[in-house]
Amino acid sequence: MATLLRSKLTNVATSVSNKSQAKVSGMFARMGFQAATDEEAVGFAHCDDLDFEHRQGLQMDILKSEGEPCGDEGAEAPVEGDIHYQRGGAPLPPSGSKDQAVGAGGEFGGHDKPKITAWEAGWNVTNAIQGMFVLGLPYAILHGGYLGLFLIIFAAVVCCYTGKILIACLYEENEDGEVVRVRDSYVAIANACCAPRFPTLGGRVVNVAQIIELVMTCILYVVVSGNLMYNSFPGLPVSQKSWSIIATAVLLPCAFLKNLKAVSKFSLLCTLAHFVINILVIAYCLSRARDWAWEKVKFYIDVKKFPISIGIIVFSYTSQIFLPSLEGNMQQPSEFHCMMNWTHIAACVLKGLFALVAYLTWADETKEVITDNLPGSIRAVVNLFLVAKALLSYPLPFFAAVEVLEKSLFQEGSRAFFPACYGGDGRLKSWGLTLRCALVVFTLLMAIYVPHFALLMGLTGSLTGAGLCFLLPSLFHLRLLWRKLLWHQVFFDVAIFVIGGICSVSGFVHSLEGLIEAYRTNAED
């Protein structure tokens, strides 16, 4: 009797478990995620075993056919889709293809372009996240206090994590259990997430966001160059707009850039200039340590202006749009995680110290660009280094923006909107060079008409920075790797998506209000 009762209870429990699994699987299937039950997993494993045996037989047939005389022209050639099998049904491109996934250089690189070391990749990432935008961090502390300092650390941790999971989305396990690179860019990841219903929608959204982010970064470099030169030499009869024009004239040779190798050399010089700037500013602040205003660092926040600070902090860490290209161009991609760790740790420490020390020195008088607070003699020297850093930082986002535009609009193929920018010999066509120069001039025009550094940085960070660094990587990670994620990884991804969405909306609204208010003030003056 006890055995019969135990058997019935076991059957009921099994039935309830199967029904609950079916409901959960159906719910996630409707959301677009791939959840597999135990029975489905067994089925997948069985299919993989059968497929492995089938491909082993094909390989034996191919070896036998290679050993036979070449005169047997009547033999049927093996089907390409059988040889180049890939989970998901998509065949791998033939070797030498421009779009080959494994080992591809990504959006901003290619097969025939020189590879970079982990150190060179690190200089590029450091240049992106430890760039000119550190000058706005003391302004973020002004409106955020200790919470602003916490956000500098929190943003470093989150951006390092999302950078790693974004690269993880480039890889999948093949039928033999080997991890291979099946995608080559941020756009390819987005397209894979939207397939099969909207196979190109995700790529277009990411392309637009990337172009906005990169072009706005270039604009900010021109804005800060004009601002710094104008404040360094106020006695000269040269306006800020005129200084911006001079800076743009120096940047025109960027139109001739061809690969990331040259950009990496600029990034190295730029990083060295940045360390000199940090040392000079921090040394001056330490000389006034006895006057530091610790009581001015608040535990409360300015509700209206703090969202702008969030955008500034987030934008200062944006590097995700470069990462697929950098990882694809690395000589040793296995060193990518280590490179991300030390670059973000260094950036977090330097940014936190710089922002706190600078704010303690000037407190409520802290300006949008912190070097404007320096006395005239020191300001001129520091600003010259900063201008050099801005001009050396410009090539990386400009080169990336050009590559995105060329790949999405001008690449040869049936889906290209315009003819290719390169000739058959690989040389840049004259009209392609003209378009590159036009992009440089466009950044100048925007810098002249929107010369508000901190507000523009907060707006861009809230609009595209949060999307590309927080929202999309976590969403793509859930969508593509759902079946392999542990519960804490799912929790992190969902939390990052929710927090990033809230910060993005609030920061965008308040930055836009700040720009409108700034224009009204200028109009009244």
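Cβ atoms here come from the backbone N, Cα and C positions, even for glycine.
So, quick note: what you're seeing has the original residues, none of the substitutions.
It should be emphasised that the depicted structure is a prediction, and the values quoted were computed from it without experimental measurement.
Per Swiss-Prot, mutagenesis Ala90 to Thr is noted as: In a disruption phenotype model increases presynaptic release probability leading to more severe synaptic depression during high-frequency stimulation.
For the mutagenesis of Val263 to Met, Swiss-Prot gives this note: In a disruption phenotype model increases presynaptic release probability leading to more severe synaptic depression during high-frequency stimulation. The structure shown keeps the original residue. Reduced to three states, the DSSP call for Val263 (mutagenesis position) is helix. Neighbours of Val263 (mutagenesis position), defined as other CB atoms within 10 A of its CB across all chains, total 25.
Under the three-state DSSP scheme, Leu269 (mutagenesis position) falls in the helix class. Here the residue is the original one, while Swiss-Prot reports the published mutagenesis Leu269 to Pro with the comment In a disruption phenotype model increases presynaptic release probability leading to more severe synaptic depression during high-frequency stimulation.
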